[in-house]
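Peer 1: Below, the features straight out of Swiss-Prot:
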- K138, Q144, G145, S181, L182, Y183, I184, K194, F195, D196, T241, N242: ATP binding site (BINDING)
- Q144: protein binding site (BINDING)
- R220, K259, K344: L-glutamate binding site (BINDING)
- 1-367: domain 'TTL' (DOMAIN)
- E326 to G: Abolishes microtubule polyglutamylation. Decreases MAP4 recruitment to microtubules (MUTAGEN)
Amino acid sequence: MAGKVKWVTDIEKSVLINNFEKRGWVQVTENEDWNFYWMSVQTIRNVFSVEAGYRLSDDQIVNHFPNHYELTRKDLMVKNIKRYRKELEKEGSPLAEKDENGKYLYLDFVPVTYMLPADYNLFVEEFRKSPSSTWIMKPCGKAQGKGIFLINKLSQIKKWSRDSKTSSFVSQSNKEAYVISLYINNPLLIGGRKFDLRLYVLVSTYRPLRCYMYKLGFCRFCTVKYTPSTSELDNMFVHLTNVAIQKHGEDYNHIHGGKWTVSNLRLYLESTRGKEVTSKLFDEIHWIIVQSLKAVAPVMNNDKHCFECYGYDIIIDDKLKPWLIEVNASPSLTSSTANDRILKYNLINDTLNIAVPNGEIPDCKWNKSPPKEVLGNYEILYDEELAQGDGADRELRSRQGQSLGPRAGRSRDSGRAVLTTWK
């Protein structure tokens, strides 16, 4: 009989530990021989640092890629997507097609974004083109809505820059980088409230790219009705959907936690907008997720000991266009409601079934192609090997989320095009 998997974690969450114990795995310390380490992003940095000089053996796997930040840091994600667009343009790919105003027809899925302080002059130029716009500033390396604020005047950003420079604890050399993005001020509202989507995406390998979408994502709602009014720019209960912020609101509901399941959203949209339009929206969401992964795949350290479950944040505007806002390397495993706890327990269970075949001691040399029976609530979102195989187009087109891309005779209202191939 094979030995038991030895596990370590530095994240004390019951949804993790219960899953390990259910499998009969054995807990050890990080200084002992371990097979599976569910670690924080800080720890992964140390494990793969040159100074650590640590080499993982074939029977060890971890839950982050070494340079996951190429996707999960807001500034690097945007940089990689911009590079990806340029490369496709250079290749003459139809995906990089632009309209008469120079806007990408298909790859325009991230709001206009600049890095600060590096791109300050470029930002000012853009700001002056549409001075009535609202922009959202976010620190590159923080999560849960920390350090975010909205601006609609250049004087506000000048004040921020001045305050940052004169701050006694922030030197100019290591001043925290921010991104500033055009704020989506026409979000789709339900019950007058803004919401976003949190979707879970598992990547088992980047080269070839193989990723899975979790079917049980959810919507996070603001507790206060949305208004684009400048008087409410500082009210984060109106603008930010993060549970870490909304749970402090007077109207926060501790029973449902201000959340809807994705399937409820789908039913709502089918009844209010129609089935075809709703299917097109979800196809497009799936498509932009795959494009974001393709954008970072060339620069990602595709270490065979790694897999990663990302939390994708998507906002839908009132024209039913989805926007990729950010990607989280460590989506929260804290449970805000009973349903939340069940969802996250099942998410970890299904993730482990794919990452650790049969719950046996890992062998990082396996082909990372689990049988369909173990996918649970995951479904294959994209499989590069399959996409490049003979007859793959027909196979892929028959799957949910695999049908976006250029086509003849599109119109702006009929949806932003349907792809005939994923190659």
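Cβ from N, Cα, C; glycine included.
Substituted residues are absent from this model; it holds the original ones throughout.
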Peer 1: What number of additional C-beta atoms lies within 10 angstroms of the C-beta atom of K344 (L-glutamate binding site)?
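Peer 2: Within a 10 Å radius of the Cβ of K344 (L-glutamate binding site) lie 23 other Cβ atoms.
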Peer 1: Looking only at Cβ atoms, how many others are within 10 Å of the one on E326 (mutagenesis position)?
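Peer 2: Excluding its own Cβ, E326 (mutagenesis position) sees 20 Cβ atoms within 10 Å.
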Peer 1: For K259 (L-glutamate binding site), list the number of other Cβ atoms lying within 10 Å of its Cβ atom.
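Peer 2: That number is 21.
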Peer 1: Among the recorded positions I184, F195, E326, whose Cα is within 10 A of the Cα of K259 (L-glutamate binding site)?
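Peer 2: Taking I184, F195, E326 one by one, the ones whose Cα falls within 10 Å of K259 (L-glutamate binding site) are F195.
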Peer 1: For K138 (ATP binding site), write down the residues of its own chain that are at least 6 apart in sequence and whose Cβ falls under 8 Å from its Cβ; none is a fine answer.
Peer 2: K74, G147, I148, Y178, V179, I180, S181, E326
Peer 1: Give the distance between the Cα atoms of I184 (ATP binding site) and R220 (L-glutamate binding site), rounded to the nearest whole Å.
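Peer 2: Answer for this pair: 16 Å between alpha carbons.
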Peer 1: Taking the residues the record says bind L-glutamate (R220, K259, K344), how far apart in Å are the two Cα atoms that sit farthest from each other?
Peer 2: 15
Peer 1: Mean pLDDT across the domain 'TTL' (1-367), rounded to an integer, is what?
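Peer 2: Taking every residue in the domain 'TTL' (1-367) and averaging pLDDT yields 87.
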Peer 1: Cα-Cα, whole number of Å: L182 (ATP binding site) versus K344 (L-glutamate binding site)?
Peer 2: 32
Peer 1: Measuring Cα to Cα, how far is K344 (L-glutamate binding site) from F195 (ATP binding site) in Å?
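Peer 2: Given the Cα positions, K344 (L-glutamate binding site) is 20 Å from F195 (ATP binding site).
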